[in-house]
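Here the structure comes first, spelled out in structure tokens, and everything after it is commentary.
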Amino acid sequence: MATTKSFLILFFMILATTSSTCAKLEEMVTVLSIDGGGIKGIIPAIILEFLEGQLQEVDNNKDARLADYFDVIGGTSTGGLLTAMITTPNENNRPFAAAKDIVPFYFEHGPHIFNYSGSILGPMYDGKYLLQVLQEKLGETRVHQALTEVAISSFDIKTNKPVIFTKSNLAKSPELDAKMYDICYSTAAAPIYFPPHHFVTHTSNGARYEFNLVDGAVATVGDPALLSLSVATRLAQEDPAFSSIKSLDYKQMLLLSLGTGTNSEFDKTYTAEEAAKWGPLRWMLAIQQMTNAASSYMTDYYISTVFQARHSQNNYLRVQENALNGTTTEMDDASEANMELLVQVGETLLKKPVSKDSPETYEEALKRFAKLLSDRKKLRANKASH
């Protein structure tokens, strides 16, 4: 109920603050949002690999990276991990991972991350390997070093408040300049599956801040698109690069939202008679699945309504598979067979139509997005050089 109320408030705020001005391409704010979903992150990883390949082709630049084109990249849970991988700099100040490196990452590390701990009372997985590999990959990099604005969510169980890690908020909240590996583990620490994460940050004046964090989906549901849009709104208002934008209109937003798949209509459904026999643990697992699916649907519905109301429906693309079945519905099945199935899901999704009313496939829509992103980047660079 509280989540729905928050959505409605943000929805009407968006409608109230938009205007009818036409957006210039170079003034558009570009946003990438990536859902949570555990090992199902393989699905958006396939989409990201295709999009980055298209950007490299359009710009004739094999070194082009997603972070070069998006003003804001946001993610929750496994989406937060993907966000960090494509925005964390290497020694050459370029993203340490190309999009094509993400699927191999899941295949190499997924079976070790989702290795049952054997605990009956504690979480299903101890999280030690996950934290170790995040430390190895992300090193000592902190939020302020990200190559573009990020929006990664978590929830503090001690203060009972959401925690949103962004670059643009560091001036007001320097304690949020945490290490990326701490942030990534925290946003992925789904209750039941992984232990909560405790860490401490220190500001330049010596102040000490303590965090006790769990999965970002607790704070922002599995689809962080609304969060990413709100961060983009603030960025457009505060960043000098967008000084020409006097009043933000959602016609000036270009949003790509990537899902990790939901169950088909006839899979994972239950009857009242069946559910009446469930115990607390079975209910907790089912409620998490139901809540994530419902919240993802409602987020897409709200955002679609806003963009349509502003006659900007082509500025929003939601890429989601709505017919997962069998093992592909599980967020923690990291068997090689299931990961291969998830790769197939992502590749097949590219060939599917965006909607029943449009013959355009996701592949074609992403090519269109790539062209827009490329053109905007060139216009922005040309404007900056004069």
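One is the number of the first residue shown, and numbering goes on along the chain from there.
Any Cβ shown, glycine's included, is placed from N, Cα and C.
Every position carries its original residue.
For 32-229, the entry in Swiss-Prot reads domain 'PNPLA'. When averaged over the domain 'PNPLA' (32-229), pLDDT in the model lands at 94.
Under the three-state DSSP scheme, Ser33 (mutagenesis position) falls in the strand class. In sequence order, Ile73, Gly74, Gly75, Gly79, Asp223, Pro224, Ala225, Leu227, Ser228, Leu229, Leu255, Leu256, Ser257, Leu258 are the residues near Ser33 (mutagenesis position), counting only same-chain partners six or more apart with C-beta under 8 A. Under its mutagenesis entries, Swiss-Prot includes Ser33 to Cys or Thr with the note: Reduced hydrolase activity.
The DSSP secondary structure for Lys40 (mutagenesis position) is helix. One entry in Swiss-Prot concerns the mutagenesis experiment Lys40 to Ala. Its note says: Loss of hydrolase activity.
Under its mutagenesis entries, Swiss-Prot includes Ser77 to Ala, Cys or Thr with the note: Loss of hydrolase activity. Ser77 (mutagenesis position) counts 34 other C-beta atoms within 10 Å of its own C-beta, drawing on all protein chains shown.
Under DSSP, Ser77 (mutagenesis position) is assigned to coil, being neither helix nor strand in the three-state scheme. The active site, nucleophile feature in Swiss-Prot is assigned to Ser77.
Under its mutagenesis annotations, Swiss-Prot gives His198 to Asn the following note: Reduced hydrolase activity. Listed in sequence order, the residues of the same chain lying 6 or more apart from His198 (mutagenesis position) and placing their CB within less than 8 Å of its CB are Glu210, Phe211, Asn212, Leu213.
Asp215 (mutagenesis position) falls outside any helix or strand according to DSSP and counts as coil. All chains included, 27 other C-beta atoms sit within 10 angstroms of the C-beta of Asp215 (mutagenesis position). Asp215 to Ala appears in Swiss-Prot as a mutagenesis experiment; the accompanying note says: Loss of hydrolase activity.
If you look up Swiss-Prot, you'll see Asp215 marked as active site, proton acceptor.
The Cβ neighbour count for Lys40 (mutagenesis position), using a 10 Å radius over every protein chain in view, is 30.
Asp215 (mutagenesis position) sits 6 Å from Ser77 (mutagenesis position), counting Cα to Cα.
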